[in-house]
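Trainee: The structure that follows is given in the form of structure tokens.
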Amino acid sequence: MCRIAGAPRTLLPLLAALLQASVEASGEIALCKTGFPEDVYSAVLPKDVHEGQPLLNVKFSNCNRKRKVQYESSEPADFKVDEDGTVYAVRSFPLTAEQAKFLIYAQDKETQEKWQVAVNLSREPTLTEEPMKEPHEIEEIVFPRQLAKHSGALQRQKRDWVIPPINLPENSRGPFPQELVRIRSDRDKNLSLRYSVTGPGADQPPTGIFIINPISGQLSVTKPLDRELIARFHLRAHAVDINGNQVENPIDIVINVIDMNDNRPEFLHQVWNGSVPEGSKPGTYVMTVTAIDADDPNALNGMLRYRILSQAPSTPSPNMFTINNETGDIITVAAGLDREKVQQYTLIIQATDMEGNPTYGLSNTATAVITVTDVNDNPPEFTAMTFYGEVPENRVDVIVANLTVTDKDQPHTPAWNAAYRISGGDPTGRFAILTDPNSNDGLVTVVKPIDFETNRMFVLTVAAENQVPLAKGIQHPPQSTATVSVTVIDVNENPYFAPNPKIIRQEEGLHAGTMLTTLTAQDPDRYMQQNIRYTKLSDPANWLKIDPVNGQITTIAVLDRESPNVKNNIYNATFLASDNGIPPMSGTGTLQIYLLDINDNAPQVLPQEAETCETPEPNSINITALDYDIDPNAGPFAFDLPLSPVTIKRNWTINRLNGDFAQLNLKIKFLEAGIYEVPIIITDSGNPPKSNISILRVKVCQCDSNGDCTDVDRIVGAGLGTGAIIAILLCIIILLILVLMFVVWMKRRDKERQAKQLLIDPEDDVRDNILKYDEEGGGEEDQDYDLSQLQQPDTVEPDAIKPVGIRRLDERPIHAEPQYPVRSAAPHPGDIGDFINEGLKAADNDPTAPPYDSLLVFDYEGSGSTAGSLSSLNSSSSGGDQDYDYLNDWGPRFKKLADMYGGGDD
């Protein structure tokens, strides 16, 4: 049929509202589903529709739930929906022969969930109208009429239609291309037009899904659609003439892909894990499982429902859990969850679309694993009512007893972990109970020393609890309390001194043999008959001794407060007390002697060395006194000069500045520079006072205008100490030893040079009597000889006719030899290097000395040797028959040869 895009609603005739709702009864009880029970509502109306006229009624099922649903029409300008689902006409308009299509939306006000249903309104046919077109006829979409000029004025066109969308189901089986609508312009009667469509699905990706016949305007789809990929296509239709000029304004064409139930629900996880505490009441939330469906969630195809297919194990009830069919929330519906009996439940969950319709809906399953978590519903119970243990006295951190308990709760959880406490029998807190994290046992431990002589046994009352309180309604049984009997074992303890340290006050200077005090040690083992012996452990100055039996301490030397072993007037000595127990034990005690000072040290001058100028002005010497005693046996001091020698008071004068300082000055106008020893009498304030003549070494020197000595040497340089003298002597001795070693080394070096040979042994050295022999050639260059001269010895010329160039190099030249300077005498054997260098220089300057860079010709000795080889040259007699004594006459060069053959029997 024809859909006029530009036709106004006022042209639709009003027909009586006739609702045709057909629901096929299948004989089965359908499951309740929320939403519209029908996919499409249709009504046949009269030609004229009046404002406020009820047209039809749409039903909405909320499955007995009090949903507040609000209705809305896709064409609010023409239709409205009342709260009860009645559809009214907003205005009056004639209903045309074509169908009027629109959508009705229902939305939950609370959850914002939305449903929709299609409504088709058709006009009741009349006798004068053409019969209805066949169903296979294609719907047309006509371009709206344009504004046109008429009699020089513009005419307004009537309000255009908003073209309803085209609904096209997904997964259509064709055949393809499948015709949808025909797009046409009213101007095709006068012009030759060309039609085209643009937009995604046509000329934009994905391209080629929709095509249009450019001449007829037939719009077709070329392949099945998938709503899950693209749910809506928005195309634009164009009409141009054959020259490409736009004839009509483009119109929008919306193609909705209608969802089909082609996707099964998919769970987000195949295995869901949840937990619930044991003993939970019915209605306790456990977990939520969720599945999704790729189909339209606002249609039945995407509306899921959940249910539990099975539960394992089925104890104590086969229906311990239930699931909300819409949300997937799993809750408990029965009591009796006990982890000690069933620790885990496995549920098979099914999700079905089509609102759970088992006939038409698609389903999928997942597994829900529910773990029953432990609660503290089982208190710990001791395995015995009384536990026993023992501990040696004075021992700490010792495990006395091991307490064992049983707990049926899950191990290593707060409901199983035991916490022990001592409820009685330990008022002073000498014991503590630790928990073994692995075995959950209680370890009774001693944390404070126990004295056998005070407590021989303890009876403790202990209680066992958990780290978390017991579940509501659970009480601790009597087995959660036990008794621990601890026996204390007597051991040999250390003797001890009281008080320790012991402090006494004594004057220094006590003579040896003076009894100071008695140290007495006590043995805490009252029930053991033991003897104590005393020994000295520490006595830094070795002043004391102790009686081994009674502990009496006596001096063996004079006590001196000024000793370096006395710190802050206190002398410390340590003594040891040992018993004869098994094993023997010992204890230490300290004696502190506070030494009172006596005036036993005379004062000394300080400093002991000073310097002054030769004249009284401009400086003087400030002195003080050093006294190792303390007040009142020290200062104030009195300073004076002795009467003898008389030069002291003649040259010097001393003035007391205060009780601790005095000033020494020159009394005469000039004193020659030098070192002077000035005796000074110093008296302290002790009772009786103690005096001392102390020597002050004064260096008198020449001074500059500032009163400073111009001498470089200090007073210490006036004399050498013993150490300096020893150092100087050692340096002198070391220097002498080095010189002596150098002389010995030089002499030995000279001897080695005399004994060293140049080319031969020292005994063969004949440089004092040089012998000259004929030389047969030079160095390497004379080895390059002519083999032909050796192979043809007959061609050798006589000496008289030999050319000069081929004479033997070892022959003396015939002409007069040039005179060369006579070589100097051989140098001393110690300077072998100089001797070799001089000989080399002389040989280089001698033109007659071989070798020459020339051919060497040797004398011809005849041919035809009777000896075929060197081995054939054998003496007619043995070596013993020959006399080699003549070798001794050949000189030192043949001495070795003479020794070899003339050595007699050797």
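Glycine too: its Cβ is placed from the backbone N, Cα and C atoms.
Don't look for the substitutions in this one, it keeps the originals.
The following feature annotations were taken from Swiss-Prot:
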{"type": "BINDING", "residues": "GLU170, GLU228, ASP259, MET260, ASP262, ASP295", "note": "Ca(2+) 2 binding site"}
{"type": "BINDING", "residues": "ASN261, ASN263, ASP293, ASN301, ASP353", "note": "Ca(2+) 3 binding site"}
{"type": "DOMAIN", "residues": "160-267", "note": "domain 'Cadherin 1'"}
{"type": "DOMAIN", "residues": "604-717", "note": "domain 'Cadherin 5'"}
{"type": "MUTAGEN", "residues": "TRP161 to Ala", "note": "Loss of dimerization; when associated with E-173"}
{"type": "MUTAGEN", "residues": "TRP161 to Ala or Tyr", "note": "Loss of calcium-dependent cell-cell adhesion"}
{"type": "MUTAGEN", "residues": "VAL162 to Ala", "note": "Decreased calcium-dependent cell-cell adhesion"}
{"type": "MUTAGEN", "residues": "ARG173 to Glu", "note": "Loss of dimerization; when associated with A-161"}
{"type": "MUTAGEN", "residues": "ALA237 to Met", "note": "Loss of calcium-dependent cell-cell adhesion"}
{"type": "MUTAGEN", "residues": "ALA239 to Met", "note": "Loss of calcium-dependent cell-cell adhesion"}
{"type": "MUTAGEN", "residues": "ASP262 to Ala", "note": "Abolishes dimerization"}
{"type": "MUTAGEN", "residues": "ASP293 to Ala", "note": "Severely impaired the binding of calcium to all three sites"}
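Give me the structural setting of these features: burial, nearby parts and distances.
Mentor: Taking the Cβ of GLU170 (Ca(2+) 2 binding site) as reference, residues of its chain lying under 8 Å away and at least six apart in sequence are, in sequence order, PRO224, LEU225, ASP226, ARG227, VAL257, ILE258, ASP259, MET260, ASP262.
Within the same chain, residues at least six positions away from ASP353 (Ca(2+) 3 binding site) with a Cβ under 8 Å of its Cβ are ASN261, ASN263, ARG264, PRO265, ASP293, ASP295, LEU300, ASN301, GLY302, MET303, LEU304, ARG305, GLY361, LEU362, SER363.
For the domain 'Cadherin 1' (160-267), the number of residues in each DSSP class (helix H, G, I; strand E, B; coil) is 4 helix, 51 strand, 53 coil.
Take the CB of ARG173 (mutagenesis position) and look out to 10 A: across all protein chains shown you find 7 other CB atoms.
There are 25 other Cβ atoms within 10 Å of the Cβ belonging to ALA237 (mutagenesis position).
In sequence order, PHE143, ILE183, SER185, ARG187, LEU193, ARG194, TYR195, GLY217, GLN246, VAL247, GLU248 constitute the residues six or more apart from ALA239 (mutagenesis position) in its chain with CB-CB distances below 8 Å.
Cβ-based neighbour count (10 Å, all protein chains) for ASP293 (mutagenesis position) stands at 24.
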Trainee: With every protein chain in view, how many other Cβ atoms are within 10 Å of the Cβ of ASN301 (Ca(2+) 3 binding site)?
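Mentor: Total other Cβ atoms inside 10 Å, all chains included: 23.
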Trainee: For the recorded Ca(2+) 2 site, enumerate neighbouring residues of the same chain (Cβ within 8 Å of the Cβ centroid of GLU170, GLU228, ASP259, MET260, ASP262, ASP295, site residues themselves excluded), in sequence order.
Mentor: ASN171, ASP226, ARG227, VAL257, ASN261, ASN263, ALA294, ASP296, ASN301
Trainee: Mean pLDDT, the domain 'Cadherin 1' (160-267)?
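Mentor: In the predicted model, the domain 'Cadherin 1' (160-267) has a mean pLDDT of 91.
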Trainee: Centre the Cβ atoms of ASN261, ASN263, ASP293, ASN301, ASP353, go out 8 Å, and tell me which other residues of that chain have a Cβ in range of the Ca(2+) 3 site.
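Mentor: These residues sit around the Ca(2+) 3 site: ASP259, ASP262, ARG264, PRO265, ALA294, ASP295, ASP296, LEU300, GLY302, MET354, GLY361, LEU362.
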Trainee: Of GLU228, ASP259, ASP262, ASP295, which of the recorded positions has the most Cβ neighbours inside 10 Å?
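Mentor: That would be ASP295, with the most Cβ atoms nearby.
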Trainee: Give me the count of other Cβ atoms within 10 A of the Cβ belonging to ASN261 (Ca(2+) 3 binding site).
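Mentor: I get 19 for this one.
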Trainee: Could you check what DSSP calls ASP293 (mutagenesis position) once collapsed to helix, strand or coil?
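Mentor: The three-state answer is coil.
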Trainee: What is the number of other Cβ atoms found within 10 Å of the Cβ of ASN263 (Ca(2+) 3 binding site)?
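Mentor: The answer is 18 other Cβ atoms.
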Trainee: Can you tell me the CA-to-CA distance separating GLU228 (Ca(2+) 2 binding site) and ARG173 (mutagenesis position), as a whole number of Å?
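Mentor: Just about 17 Å between their Cα atoms.
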